[in-house]
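Asks: Here it is: the structure, laid out below.
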Amino acid sequence: MATFSRQEFFQQLLQGCLLPTVQQGLDQIWLLLTICFACRLLWRLGLPSYLKHASTVAGGFFSLYHFFQLHMVWVVLLSLLCYLVLFLCRHSSHRGVFLSVTILIYLLMGEMHMVDTVTWHKMRGAQMIVAMKAVSLGFDLDRGEVGAVPSPVEFMGYLYFVGTIVFGPWISFHSYLQAVQGRPLSRRWLKKVARSLALALLCLVLSTCVGPYLFPYFIPLDGDRLLRNKKRKARGTMVRWLRAYESAVSFHFSNYFVGFLSEATATLAGAGFTEEKDHLEWDLTVSRPLNVELPRSMVEVVTSWNLPMSYWLNNYVFKNALRLGTFSAVLVTYAASALLHGFSFHLAAVLLSLAFITYVEHVLRKRLAQILSACILSKRCLPDCSHRHRLGLGVRALNLLFGALAIFHLSYLGSLFDVDVDDTTEEQGYGMAYTVHKWSELSWASHWVTFGCWIFYRLIG
């Protein structure tokens with residue numbers, strides 16, 4: 001790659017990665033986009049509500065079959081089981097808990113090889129959306145935010161809403177009901193769809209081309225110096241960390257691709273808006289890439305990774321688990337996230353590590369903010385905060401230090417998502433030996449740094 005001239009490099013990049021990636025991406029999603037738009041137009045016709053719900057069920061079923069063929073039966077079975085439990089518990093005040101337990105048992109049975117591992121993991125995205133919607137609806141019914149148990153066609157319409165069933169994101173039952181009302185088409189709506197779709201394709205290109213093309217082209221200047229380094233240990237350590245960062249960035253952009261694509265499909269189908277005085281603001285946001293790549297803190301990374309899911313975990317898991325204590329609630333929240341994403345050792349290890357990293361970072365920065373009276377909390381302070389030091393050089397330096405530490409943690413955690421691993425291994429999940437090997441190569445650095453931060457927090461307490 002380093003022997004290419006600049007013109008040859010960009011020509012190879014265009015023909016070997018950019019164009020094929022965009023073409024394959026559009027080939028995969030054009031039918032889903034068409035179905036979303038067709039449903040959007042259908043709901044503008046003023047049909048009876050039950051026909052609107054039935055149409056989105058039909059669109060959702062067709063989309064599932066297009067992507068997963070007959071494997072979609074496992075998603076259908078989960079949705080039927082959820083409505084059965086909801087109907088049987090319709091007079092209970094703990095419907096959210098009953099639905100959560102039912103879904104937990106179902107997902108655990110699937111993870112324990114009731115179904116072929118590769119098949120099960122292919123379905124986990126759609127299963128996750130169905131599970132999140134069912135649980136949120138149960139708790140909203142318990143809290144009185146939804147007045148009555150939906151009819152079967154309303155319930156299935158919500159779960160199989162064509163704009164979210166394949167790629168997400170999670171939306172509330174209220175947002176779904178607003179979507180099927182068939183709001184007017186507008187320039188703002190079309191602009192939002194086009195922007196989200198363009199960003200999705202850009203992130204897909206970056207995710208696919210970072211490893212084989214972009215990263216090796218831009219890094220060699222530093223890499224050549226490393227290769228001339230007489231100290232092999234230092235050279236090897238730096239190369240391993242660069243590879244870890246490469247894997248992390250590629251994984252990040254694959255997540256942004258799904259996030260922006262889910263924005264496009266949900267908005268195209270009519271969801272994801274807020275009502276202003278004289279117009280609708282199409283403002284659905286799933287991911288904030290800049291907050292992840294240039295973070296203030298790991299807490300900001302976690303919330304910006306997937307905003308709807310972060311809201312769901314906070315509102316329906318963390319708040320309900322707070323009675324167990326803050327740290328226990330954090331662990332329960334990350335455990336729920338691991339189960340929803342498809343329980344595998346490497347994912348559980350990443351999420352458990354994230355739980356400790358974010359908790360230690362939060363309490364340490366909170367303690368330092370109190371001692372120094374400075375705006376160095378994990379989240380940005382409000383304009384009327386009581387801290388004496390807000391924008392000074394020392395405050396900026398500390399925030400930059402914690403931001404650099406967050407990038408360090410992200411590189412370490414992202415090293416598990418190796419861009420060179422074959423698809424079958426990725427679908428089955430990485431085992432314990434692989435996880436231990438990858439983190440051993442990096443000397444377990446992130447865990448040791450987190451432990452050191454916790455010791456420091458205890459010492460200054």
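Note that Cβ sites are derived from N, Cα and C of the backbone, with glycine treated the same way.
At each noted site, the model still has the original residue.
Pulled these from Swiss-Prot:
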{"type": "MUTAGEN", "residues": "S136 to F", "note": "Impaired acyltransferase activity"}
{"type": "MUTAGEN", "residues": "S172 to A", "note": "Does not affect acyltransferase activity"}
{"type": "MUTAGEN", "residues": "R228 to C", "note": "Does not affect acyltransferase activity"}
{"type": "MUTAGEN", "residues": "W305 to A", "note": "Impaired acyltransferase activity"}
{"type": "MUTAGEN", "residues": "N306 to A", "note": "Does not affect acyltransferase activity"}
{"type": "MUTAGEN", "residues": "Y316 to A", "note": "Impaired acyltransferase activity"}
{"type": "MUTAGEN", "residues": "Y334 to A", "note": "Impaired acyltransferase activity. Impaired ability to interact with WNT3A"}
{"type": "MUTAGEN", "residues": "S337 to A", "note": "Abolished acyltransferase activity. Impaired ability to interact with WNT3A"}
{"type": "ACT_SITE", "residues": "H341", "note": "active site"}
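Neighbours and distances for these, please.
Replies: Sequence-distant neighbours of S136 (mutagenesis position) (same chain, six or more apart, CB under 8 Å from its CB) are W170, S172, F173, W312, N315, Y316, listed in sequence order.
DSSP assigns S172 (mutagenesis position) to coil in the three-state reduction, placing it in neither a helix nor a strand.
Under DSSP, W305 (mutagenesis position) is assigned to a helix (H, G or I) in the three-state scheme.
The Cβ of N306 (mutagenesis position) lies under 8 Å from the Cβ of G168, P169, N255, G259, V286, S287, each of these being in the same chain and 6 or more residues away along the sequence.
Note on Y316 (mutagenesis position): other Cβ atoms within 10 Å of its Cβ, all shown chains, come to 21.
DSSP assigns Y334 (mutagenesis position) to a helix in the three-state reduction.
In sequence order, M309, L313, L351 make up the list of same-chain residues 6 or more apart from S337 (mutagenesis position) whose Cβ falls under 8 Å from its Cβ.
H341 (active site) has a Cβ environment of 17 other Cβ atoms inside 10 Å.
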Asks: How many Å lie between the Cα of Y334 (mutagenesis position) and the Cα of H341 (active site)?
Replies: 10
Asks: Provide the number of Cβ atoms within 10 Å of the Cβ of Y334 (mutagenesis position), excluding the reference atom itself.
Replies: 24
Asks: In whole Å, how far does the CA atom of W305 (mutagenesis position) lie from that of H341 (active site)?
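Replies: Distance (Cα to Cα, whole Å): 14 Å.
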Asks: For Y316 (mutagenesis position), which DSSP three-state class applies?
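Replies: DSSP assigns Y316 (mutagenesis position) to helix.
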Asks: CB neighbours of S172 (mutagenesis position) within 10 A?
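Replies: Taking all protein chains shown, S172 (mutagenesis position) has 20 Cβ neighbours within 10 Å.
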Asks: Can you check what DSSP calls S136 (mutagenesis position), collapsed to helix, strand or coil?
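Replies: DSSP assigns S136 (mutagenesis position) to helix.
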